[in-house]
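I have placed the structure first, in the form of structure tokens, so that the comments after it can refer back to it.
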Amino acid sequence: LDYRWMPYKRISTNLKKALIASEDARFAGHGGFDWGGIQNAIRRNRNSGKVKAGGSTISQQLAKNLFLNESRSYIRKGEEAAITAMMEAVTDKDRIFELYLNSIEWHYGVFGAEAASRYFYQIPAAKLTKQQAAKLTARVPAPLYYADHPKSKRLRNKTNIVLRR
């Protein structure tokens, strides 16, 4: 288990930009819920007949990561919404982002951006290049899948998508 806390001010600008672009482009302007993103996810899921898109914001992901489990149910989504609303009411965006970045798993037992940066690149997270930040960010939706498939075409494609945003 590797975990190292990184204060918001010391987080790489490249990583901040990559994560916002990839996970929640409207993060700074919403109150915890991206209604347009949720509508798009519902539409994509309905059209495909499967759950392919989540529509969760960084705030919602943080609520789930800190307080809930991975189950996919309406009850869990309701709990996530309530926790997200409470967090957004009492916590500023920088702190939410800091908590999120320090709580997500990037690889088996590797938690937080600092630990991930040192694990994958042997450098502090503050020194991540744009390419390195994009590749780390590409892992966020499925870190354990990419742990088992580090050279997958999916990871390369996702990295390129993050770089273009």
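Cβ coordinates are placed from backbone N, Cα and C, and glycine is handled just like the others.
What Swiss-Prot says about this protein:
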- Ile75 to Leu: In allele 15 (VARIANT)
- Arg139 to Cys: In allele 16 (VARIANT)
- Leu144 to Ile: In allele 13 (VARIANT)
- Arg164 to Lys: In allele 5, allele 10, allele 13 and allele 15 (VARIANT)
Spatially speaking, which of the variant positions Ile75, Arg139, Leu144 is closest to Arg164 (variant position)? Use C-alpha to C-alpha, please.
Arg139
Counting other Cβ atoms within 10 Å, pick out the least crowded of the variant positions Arg139, Arg164.
Arg164
Between the variant positions Ile75, Leu144, where is the Cβ count within 10 Å the lowest?
Ile75
